[in-house]
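Working notes, beginning with the structure itself.
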Amino acid sequence: MIIKPRVRGFICVTTHPAGCEANVKQQIDYVEAKGPVVNGPKKVLVIGSSTGYGLAARITAAFGSGADTLGVFFERPGSESKPGTAGWYNSAAFEKFAHEKGLYARSINGDAFSDEVKRLTIETIKRDLGKVDLVVYSLAAPRRTHPKSGEVFSSTLKPIGKSVSFRGLDTDKEVIKDVVLEAASDQEVADTVAVMGGEDWQMWIDALLEADVLADGAKTTAFTYLGEKITHDIYWNGSIGAAKKDLDQKVLGIRDKLAPLGGDARVSVLKAVVTQASSAIPMMPLYLSLLFKVMKEQGTHEGCIEQVDGLYRESLYGAEPRLDEEGRLRADYKELQPEVQSRVEELWDKVTNENLYELTDFAGYKSEFLNLFGFEVAGVDYEQDVNPDVQIANLIQA
């Protein structure tokens, strides 16, 4: 079939398998051009490995370090009549290229919050890898069924303590609008922490330790975003921020548990990028469109693969990691440069419907958004028939 993009709100309901494959190949090419990651990981588990930063972490491990990788994700395959999710096609492409290189690459499709997926993962590590030396935690999910109580928690994106009004960008209508977000209730904050906080990361590491599948010197990292004051009211100081602060608490206990192995646990702070998760945050499309404009002008623009590749080389496996006073690894420093943030702030209130394309890089934002789903990727012929029914060999289905 011939597949065209169909966008509804902050999601594209169609995906293009050939475009997703080309997108993965571009990321692989970027990492390989940088050369090997010195002293990089050899056997890697990526929890949330199919899109965005998690996919970039899997690509960097495999093609920067020659690592065997096991990926965990929750994606939907395509059929002859309907495309699957982008994460499915990304993972199929990743495995194809990894196998061509002679690397081990297997994936588990299921709910990473569940005990069953943790059990399947441990079984697979024992059978195929023995032990892993890096665990990347990169889950973005709207809800979580607690594996012990069965309770279902949903995350919300709201400020804490007071309602907040701010400028936003309606990406469908391409108009600037004022948005008001009501304050989260205590229950909503607690539920968001239950979904997006550090408890599940801790459960994963506890399960892996108990099963004795973490190698000596094993590292683990979970990804976070801090941002600057423009986004603080709805992000860092909001319900999502409460979950991210929980990561900062939980990492301390995880680090202590890995100490006997000579291991380490760190939260890694990455820059704002276009992902399916970030496009759902009301102010992010406008912020990102301005950020892209400013950072491209300054020659410092980066996407997921540039960020994660740099994180591995500089901090996770670098001689002098970039640490902040909280002990987090920082890869977001270019975004937070005062000259970047002050310019974004200066332009923030000047953007109108008329000058949207002139003052911001909304065109670049839209293009990167479509790239997520396999569209507008260079070198892909979108008039060609493609088969949406793509298999992932040796997939372990939970």
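Note that Cβ sites are derived from N, Cα and C of the backbone, with glycine treated the same way.
Positions annotated as active site, proton donor by Swiss-Prot: Tyr235. Residues annotated as NAD(+) binding site in Swiss-Prot: 48-53, 74-75, 111-112, 139-140, Lys244, 273-275. Per Swiss-Prot, the feature substrate binding site maps to Tyr225; the stated evidence is sequence analysis. Mutagenesis annotation in Swiss-Prot: Tyr235 to Phe, described as It retains 17% of the reductase activity of the wild-type. Loss of reductase activity; when associated with M-244; the structure shown retains the original residue. What Swiss-Prot notes for the published mutagenesis of Lys244 to Met is this: It retains 1.7% of the reductase activity of the wild-type. Loss of reductase activity; when associated with F-235.
Positions of Swiss-Prot features highlighted on the structure.
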residue : record                 : DSSP class
Gly48   : NAD(+) binding site    : coil
Phe74   : NAD(+) binding site    : coil
Asp111  : NAD(+) binding site    : coil
Leu139  : NAD(+) binding site    : coil
Tyr225  : substrate binding site : coil
Tyr235  : mutagenesis position   : coil
Lys244  : mutagenesis position   : helix
Val274  : NAD(+) binding site    : coil
Spatially, which candidate from the recorded positions Tyr225, Tyr235, Lys244 is nearest to Ser50 (NAD(+) binding site), comparing Cα atoms?
Tyr225
Inter-residue C-alpha distance, Tyr235 (mutagenesis position) and Gly48 (NAD(+) binding site) (nearest angstrom):
21
Pairwise CA distance, Lys244 (mutagenesis position) versus the residue listed as 'substrate binding site', rounded so that it is a whole Å:
8
Rounded Cα separation (Å) that holds between Tyr225 (substrate binding site) and Val274 (NAD(+) binding site):
13
